[in-house]
Structures are given as C-alpha cells and as structure tokens.
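Engineer: My questions all concern the structure below.
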Amino acid sequence: MSLSNKTVKELRQLLKERYTVEDELTESIALSSMRFKPSQEPEFHALSQSSLLKTKLKQQSSTDIPSYTHVLISKLSCEKITHYAVRGGNIEIMGILMGFTLKDNIVVMDCFNLPVVGTETRVNAQLESYEYMVQYIDEMYNHNDGGDGRDYKGAKLNVVGWFHSHPGYDCWLSNIDIQTQDLNQRFQDPYVAIVVDPLKSLEDKILRMGAFRTIESKSDDNSATSYYELETIIFDSELNRALFETKLNLHCVIEDDESEQISLNRLIDSMKQYSYLMDSKNVRTRIKLATTSERVSNENKKNIDYQNRSTRSQFCLNTQRGDSTETSSFGSMFSGDNTSDVDMEDRNLTEFDSTDTSLCINGEPSIHVNRVERSSRSTDNFHNSKKRMNSNQERCHDEGNDMLQRNVLETDYARAKNRILASKIKQYERLRFYKDTFTL
C-alpha cells in the first residue's frame with residue numbers, strides 16, 4: 001500500500017475506514033471535546049470577561065449581605081478543574097477558587113490545586129497545604145509590591161471558594177463537606193464550594209459540575225445546616241473566542257510510544273504462540289502416526305498367529321477324524337457277523353472291549369480350543385474397535401482446540417498489526433499535513 005501519492009484527506013479517510021480503534025476516553029480527548037452547559041438566561045448571553053471586570057470596577061461597596069444565587073466561572077477555570085480532577089483519577093483532589101463578587105453573583109476567574117492527601121472518598125488539607133496556599137496567593141495575585149502579579153484590569157482577585165472532586169458518585173456535599181463549607185462561610189464569606197465528577201464527565205463528555213453554599217435552617221429546638229445549589233454559568237474571554245474562530249481545526253494526537261511498543265510486543269507474542277502451536281501439532285501428528293503404525297503391525301501379527309492357530313486346529317481335527325475312521329474299521333473285524341470263523345461268545349474281554357472310545361476323548365479338546373480362539377478373536381476385535389473410536393474422538397477434540405487457539409491468535413495478531421499500522425499512518429498523516437501547510 002503506497003501512501004506517498006495520497007493526500008491528507010485520503011489518509012484521514014483511510015484511518016477512519018480501516019484502522020479505527022475504539023479506545024477508552026483519555027485525558028486529552030476529555031479536555032478537547034468537553035461540552036459546557038450554555039446559559040439559559042437571556043441577560044447572560046453576552047457575558048464576557050471584560051464586561052464582568054468593567055462592572056466590578058463600577059460597583060460601589062454595599063453593607064447589605066447579598067443572597068448569592070449564581071456562580072459565574074471562566075472557561076479557563078473549568079478546564080483547570082477538569083484537568084486536575086481527571087489527572088487525579090479515582091482519588092479526590094482539592095483546590096482554591098480565585099475571583100470576586102458582583103451583586104448576587106460569585107465570579108470565579110482562576111483557580112489552582114493544593115498538595116493534599118486524598119483517598120477515593122475523602123480529601124484532607126494539612127498544615128503544609130495552607131502554607132502553600134498563602135505563598136502561592138502572595139506570589140501570583142499580590143499587587144501591593146508591584147511584582148509580577150496576574151493583572152485582571154485592576155480588579156483584585158481574592159479567595160472566593162474551594163473545589164474538590166467526587167470520582168464516580170456525582171456532585172453533592174457530604175456531611176464533612178457541609179461542615180467545611182459552613183465553617184468557611186462563617187469566617188471568610190463570600191465562599192462557594194464547587195464539586196466536579198471527572199469519571200461521569202469523561203463518560204458523558206459533558207462537564208458534570210455543581211456549585212453549593214450552606215444555609216442554616218432554624219427550628220424550635222435545634223438548628224441544622226443544609227445546603228443549596230447555585231446556578232453555574234460559564235463565560236469566556238474575547239481573546240479566546242477570536243482565537244477559537246481563527247485557529248486551525250486540527251486534533252493533535254498525543255503520541256504514545258509505550259502504546260506502540262505494547263502493540264509490537266503483543267504482535268511478537270502472537271507470532272511465537274502460533275509457531276509453538278504448529279510445532280506441538282506436528283509433534284502430536286508424528287506420535288499418532290508412529291502409534292498407529294505400531295498398532296497396525298501388532299494387529300497383523302495377531303491375524304497371522306490366529307491364522308496359524310486355525311490351520312493347526314483344522315489339521316488336528318482332520319487327523320483325529322482319520323484315526324476315528326480307522327478305529328471303526330478295525331472294530332468291525334471283531335463284530336458278531338455270522339460269516340466270521342471266530343467264536344465271540346467265549347472270548348475274554350481284552351483291550352479292544354473298552355467302553356471308552358478314543359474319538360470322543362481326542363475330539364472334545366480340539367473343539368473347545370477352537371471356540372476359545374474364536375471368543376478371544378471377537379474380544380480383540382471389540383477392543384480394537386473401541387480404541388479406534390476413542391482415538392477418533394481424541395483427534396476431533398484436539399483439532400477443535402487447535403482451531404480455536406489458532407483463531408484467537410490470528411485475531412490478536414490482526415488487531416496488533418492494525419494498531420501498529422494505524423499509529424504509523426497517523427504519524428505520516430501529521431507530517432504530510434505540516435509539509436502541505438507550511439511549504440511555500
């Protein structure tokens with residue numbers, strides 16, 4: 001298959017038709033194809049980062065404590081939170097939200113993660129985490145010393161909340177989360193808690209995120225703390241929008257050398273196993289041929305022995321029949337015939353007057369031997385037939401197992417081969433695209 005004459009479009013079509021491999025979602029796919037929930041409020045349709053900053057600068061201080069109902073979060077913060085959560089996997093992560101307040105809205109402009117110790121169901125911030133947070137905010141967001149702080153057009157960013165992940169069990173606040181959020185709201189309000197579910201976000205390709213605040217519900221005897229969810233609205237910068245409209249629509253595939261090496265190892269293993277399977281089959285075939293030849297030789301010997309025994313038995317039987325005839329002829333000489341000159345009445349019993357006959361004595365053993373040989377021959381035939389039937393069943397069973405193993409190995413070989421070819425064609429397609437794009 002020659003690829004030098006194919007265009008980039010044809011290469012992509014070839015990859016789509018022949019070498020598409022259904023893999024699990026990865027971090028790069030999640031961040032590049034994640035869809036964000038659009039705003040349903042008409043007043044927020046024209047929302048942008050610059051408009052929020054201008055409104056913040058014009059806002060006058062008020063002593064009234066607002067009831068926050070909306071969280072405005074930048075797309076940059078959403079991507080950062082998603083990146084941290086996906087990288088954490090099944091382990092919970094935690095971070096800090098930076099922004100400001102605007103009327104009854106909490107605006108999140110940026111965020112950063114904290115070095116915490118997390119498990120699959122809990123995350124704890126230790127003393128080192130708080131020290132890191134203070135130093136990071138002082139270095140990155142402090143404008144008093146005229147350092148290289150992040151400039152948001154004069155709007156100072158403060159800590160407005162925290163975020164953490166719930167891998168696989170949706171967005172809500174647990175009892176510990178409610179206590180943590182209530183404590184922060186009491187001492188540094190405004191404060192909001194954002195929860196993200198990275199696993200369901202990867203599965204649905206939609207950002208699963210929720211913003212929550214606690215509220216104290218008073219009753220007659222005791223007071224209980226509950227929480228409510230704020231509406232989350234995502235905004236973007238005009239610079240990002242312009243870049244998005246003018247950028248090349250190119251999906252950059254992250255090259256994974258380990259994945260290609262794994263496919264190559266699987267290909268080699270499949271070839272080795274297939275060769276071993278064929279060698280084992282040939283060895284079994286040679287053993288069966290040798291066993292069959294030996295069995296046929298033994299059967300031929302048994303047939304020859306049986307024929308020899310049958311011939312000897314027939315010869316003995318014929319000989320005994322001849323002796324019996326002579327004995328009868330000899331006895332007729334002493335019979336009571338009227339024409340005989342010998343007087344039979346006065347003679348004494350001699351050896352010829354025995355009541356036993358040699359014909360019966362000599363004839364019965366030969367008939368018995370013949371019957372035993374026939375019975376033995378029938379038994380041998382039955383056992384030979386049974387052995388042949390068992391050998392046929394074993395051969396069919398071995399052939400079925402060999403065919404099944406061969407099909408599995410051929411499938412693994414084809415899959416590994418296609419993955420390697422797809423990886424090489426993707427590399428060539430990117431190089432060809434760069435050449436066609438940047439060559440004058």
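Any Cβ shown, glycine's included, is placed from N, Cα and C.
Original residues only.
Model, not experiment: these values are computed from the prediction.
Taken from Swiss-Prot, the feature Zn(2+) binding site covers His164, His166, Asp177, and the record attributes it to sequence analysis. Per Swiss-Prot, domain 'MPN' is recorded for 71-218, and the stated evidence type is sequence analysis. Among the mutagenesis entries in Swiss-Prot is His164 to Ala, noted as: Abolishes deneddylation of CDC53. Quoting Swiss-Prot on the mutagenesis of His166 to Ala: Abolishes deneddylation of CDC53. Quoted from Swiss-Prot for the published mutagenesis Asp177 to Ala: Abolishes deneddylation of CDC53.
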Engineer: For the C-alpha pair, I'd like the distance in angstrom between Asp177 (mutagenesis position) and His164 (mutagenesis position), rounded off.
Structural biologist: 10
Engineer: Which is it, of His164, His166: the one of these mutagenesis positions whose Cβ has the most other Cβ atoms within 10 Å?
Structural biologist: His164
Engineer: Would you list the DSSP helix, strand and coil counts for the residues of the domain 'MPN' (71-218)?
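Structural biologist: Breakdown, helix to coil: 49 helix, 50 strand, 49 coil.
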